[in-house]
Amino acid sequence: MEVDLPVHNEYDASRFHQVTIRDPIAGADSTFTIPTRYVNLSFLNAGAQGTVVMADDLVTTQRVAIKKMQQPFVMTMSAKRAYREFILLTTIKHPNIIRLLNAFTPDTSLSTFREVYLVMELMTHNLHEVIHRLRLDHKTLSFFVYQSLCAIKHLHNSGVIHRDLKPSNIVVNDRCVLKVLDFGLARKKNVDTSMRMSDYVVTRYYRAPEVILGLPYSEKVDIWSVGCIFAEMINHTVLFPGKDRIDQWTKIYSVLGTPDDHFISQLGQSAAMYVRSLPRHQARAFSEIVPDTNFLPETENPRVHLTPHVARDLLFNMLKINPEERYSVEDALNHPYVKLWFKDDEVNAPASENRYDQEIDFADKTLIEWKELIFNEVQRYQADHDIFTG
């Protein structure tokens, strides 16, 4: 539904208009105050971080996605996430990372500032929808994993760990081009990760063992997440569907087996005692975890290593409980199952400039201070870009 509403006096009515969009899932309305270049809005999806619509851009004549950040200034945590996502989207650039086309606020002063909008390239589906609607052939499985790895390699080279990879944060189009989005939980690689991550609320199913058990973590948490997503693409079900943190660990070790003493010795005292108190499990064979019957046999191509056996070998090395034994992103990109797609300009693209200040993750800022930081960044973006006709 598209309805023009009276424009708030704070907005420039010659440049902005208001459109109310109905969320058919939640049964709620959301009002978008956007430049007049964007018309024909329709609901795309909604989540904890915001509402996303499709729109026509009259300037570029392209269809775009517009995300209205969901109440970014209600809590400190949501404001921090909004700031982090805004900075990273404006700086990280790679073919497999969603591209920011425009960003703006209709609010003209800090005192009235309450809305932030991000305009991005439109992708037709998220990976969650694809996984649960289609059986994917080997070529598509391989291509999706390759592109996911290219995206996280670029993030890692740019000093960023995504930390929240999951099917709903990955989008694809009808040409099977894949892009990663949602950087609200991303963090710089070289911060102190030995402390517990108070704001690390990545979807539990894709959470690495070292995070669950309170160990320091590295960029290999992203490899674990891609491995879980890869298995889900094959099986069409979540690999480790834990009900809570403890059950998540139970699901993992009951499939992959009890870790060795070297790994357990690295845990804190209480975590080590807990892990040792559990019944020991032998690892299940990966031929049981992702059986041949879950692949499309007619799409195998042994000449380029597109077989269940080779796919399982990649998965086996991505889903190591001990991150020291787990594949790096470079290891994974050189694996036969995905190497057929290797393009140097995709795999080794120059690192993006990263203006995100790692120290700000630990800064004790008030909600008003976070709001001012975001306002200043949006104003900077608007000063550097023509948001109305550029």
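Any Cβ shown, glycine's included, is placed from N, Cα and C.
Sequence unchanged from the original; the noted substitutions are absent.
Features of the protein shown, as given by Swiss-Prot:
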ACT_SITE  Asp164  active site, proton acceptor
BINDING   Leu44, Asn45, Ala46, Gly47, Ala48, Gln49, Gly50, Thr51, Val52, Lys67  ATP binding site
DOMAIN    38-338  domain 'Protein kinase'
MUTAGEN   Lys67 to Asn  Loss of activity
MUTAGEN   Ser198 to Ala  Loss of activity
MUTAGEN   Tyr200 to Phe  Loss of activity
Cβ-Cβ neighbours of Val52 (ATP binding site) (radius 10 Å): 19
Residue pair Lys67 (mutagenesis position), Asp164 (active site, proton acceptor) - Cα distance, angstrom, rounded: 18
Other C-beta atoms that fall within 10 angstroms of the C-beta of Lys67 (mutagenesis position): 26
DSSP three-state assignment (helix, strand or coil) for Ala48 (ATP binding site): coil
Among Leu44, Ala48, Gly50, Asp164 [recorded positions], residue with fewest other Cβ within 10 Å: Ala48
Ala46 (ATP binding site) CB neighbourhood, other CB atoms within 10 A: 20
Site extent for ATP (largest Cα pair distance over Leu44, Asn45, Ala46, Gly47, Ala48, Gln49, Gly50, Thr51, Val52, Lys67, Å): 14
Assigned conformation of the residue listed as 'active site, proton acceptor' - DSSP reduced to three states: coil
